[in-house]
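Some features that Swiss-Prot has for this protein:
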type	residues	note
VARIANT	Ile11 to Met	In strain: Isolate AF 3221
VARIANT	Ser17 to Ala	In strain: Isolate AF 2664
VARIANT	Ala23 to Thr	In strain: Isolate AF 3221
VARIANT	Cys40 to Trp	In strain: Isolate AF 2664
VARIANT	Ile42 to Ala	In strain: Isolate AF 3221
VARIANT	Ile42 to Thr	In strain: Isolate AF 2664
BINDING	His83, His182	heme b b562 binding site
BINDING	His97, His196	heme b b566 binding site
BINDING	His201	ubiquinone binding site
VARIANT	Asn286 to Ser	In strain: Isolate AF 4995
VARIANT	Thr360 to Ala	In strain: Isolate AF 2664 and Isolate AF 3221
VARIANT	Ile363 to Val	In strain: Isolate AF 2664 and Isolate AF 3221
Amino acid sequence: MTIIRKKHPLIKIINHSFIDLPAPSNISSWWNFGSLLGLCLIIQILTGLFLAMHYTSDTSTAFSSVTHICRDVNYGWLIRYMHANGASMFFICLFLHVGRGMYYGSYNMIETWNMGIILLFAVMATAFMGYVLPWGQMSFWGATVITNLLSAIPYIGTTLVEWIWGGFSVDKATLTRFFAFHFILPFIITALVFVHLLFLHETGSNNPTGLNSDADKIPFHPYYTIKDFLGVLILLMGLMILVLFFPDVLGDPDNYTPANPLNTPAHIKPEWYFLFAYAILRSIPNKLGGVLALILSILVLALLPLLHTSKQRGLTFRPITQTMYWILVADLLILTWIGGQPVEYPFIIIGQMASIAYFTIIIILMPMAGMIENNILDLD
């Protein structure tokens, strides 16, 4: 078996990536989320494949086909809710994975980090298009509002929006193409994940100390396969509790009403995992400014390697920047709450202040804190 594992041209790639991979001996449970994201992707692709067998991407039957899946297909309700809540688990793992990368300075592995940002954009695009497919009220109006943002692009904006819609409004053509893209993107994401891993294995994993761990490596299997398996069990337990006991807790009741272009919902809002970005978008009165802020809210992550001023890699031994980091986490929670609130006083001003704080902490305060810590520790 050892001979096959190390000699076979295909199996040896798997061996070098998941079995004999030298890993730091001290990586904590925060390093579990990469494998959990892989699991989430597999769950989403499998459940999505079975949903696609019964779904019809036509405006007149889309809503009914989702109802049919839940009522008439064997375990259709389970597949549908695993897919919907699986997306939420996917984003929870994504945010924790990115947060861990920010905390421990993993963004200094620039190729891996930038590939991760591309993956984040791809997953967000996939989730957005998936939310449109059930063709409920929030699906339709969410698609209308978000695609309409592209009309803010000077000169070509309106033409671009109509091109994406395939007409003069969100209609049958839009739904059909969103289904096509929603189906193909996860496979593109899977390919990008392998590129992400390729870049990661060029440098090796970071660790909680931020120090070079070449002198103290252990094989990935059995140590981290067992550790990842515990994470998998916890994730699956959390997902199944959500699916079997609270399947609709993260959804919007408006999406149980079929799409009606003549009736606008009182509060148009995306799924919970987009609310922080939606709050940043709404906090700027100018349409183009809001769109730019929305894109920059994610793209600002690409600036982190350039904004790294500290002589230390992670935040493990940096209390001032740690404080800034946790204020940023609290700020993101505030933005998520504001994104789900109506556009009125006092939510408008809270959203604007939280949006300013978000960019200020990342671009100004954290780099400044790094320089202060260098001076305190005489690391200059």
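A Cβ is built for glycine as well, from the same backbone N, Cα and C atoms used for every other residue.
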Rounded to the nearest Å - Cα separation of Asn286 (variant position) and His196 (heme b b566 binding site): 36
Nearest of the binding-site residues (His83, His97, His182, His196, His201) to Ser17 (variant position), judged by Cα-Cα distance: His201
Which listed residue (Ile11, Ala23, Cys40, Ile42, Ile363) has most other Cβ within 10 Å, given these are variant positions: Cys40
Closest of His83, His196, His201 to Ile363 (variant position), Cα positions, binding-site residues only: His196
Proximal residue to Thr360 (variant position) among binding-site residues His83, His97, His182, His196, His201 (C-alpha distance): His97
Distance, His97 (heme b b566 binding site) to His182 (heme b b562 binding site) (CA atoms, angstrom): 23
Per DSSP, three-state class assigned to His182 (heme b b562 binding site): helix
